[in-house]
Amino acid sequence: MIGGRLKSLRGKRTQEEIASHIGVSRARYSHYENGRSEPDYDTLQKLADYFQVTTDYLLTGKDKKSDDDMFSDPDLQLAYRDMQDFSPESKQQAIEFINYLKEKEKNRKPKNK
């Protein structure tokens, strides 16, 4: 049930804090947690974004294999968030630099003899 997952994800945050962030009243958010109502798709997506989980996780408790799995490292999460504000040119440069580092790393690994 989505309510239990929302309660667990909320942790020490208040219902008011989360409700404000996703644009619903505290009472409405409370209804989601208590199973009295289900969020619509847009609200579900906002909740998933806020908690940094997939909508699949919120709905089923299971995360299908997704790009989110690649971001378990906090440093990578931060880098990804920072890149969201980059211009298209800067994003392209970042991608090219990452590809350069990937090639460099591949060439550093010792080959099996």
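Glycine is no exception: its Cβ is also placed from the backbone N, Cα and C atoms.
Keep in mind the model shows the original residues, not the substituted ones.
Copied from Swiss-Prot, the annotated features are:
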VARIANT   GLY4 to Ser  In temperature-sensitive allele
DOMAIN    6-58  domain 'HTH cro/C1-type'
VARIANT   ALA19 to Val  In temperature-sensitive allele
VARIANT   LEU78 to Val  In temperature-sensitive allele
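This view paints the features noted in Swiss-Prot onto the structure.
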| residue | record | DSSP (3 states) |
| --- | --- | --- |
| GLY4 | variant position | helix |
| ALA19 | variant position | helix |
| LEU78 | variant position | helix |
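Ranking the variant positions ALA19, LEU78 by C-beta neighbours within 10 Å puts ALA19 at the top. The Cβ of GLY4 (variant position) has no same-chain neighbour under 8 Å that is 6 or more residues away in sequence. For ALA19 (variant position) paired with LEU78 (variant position), the C-alpha to C-alpha distance reads 24 Å.
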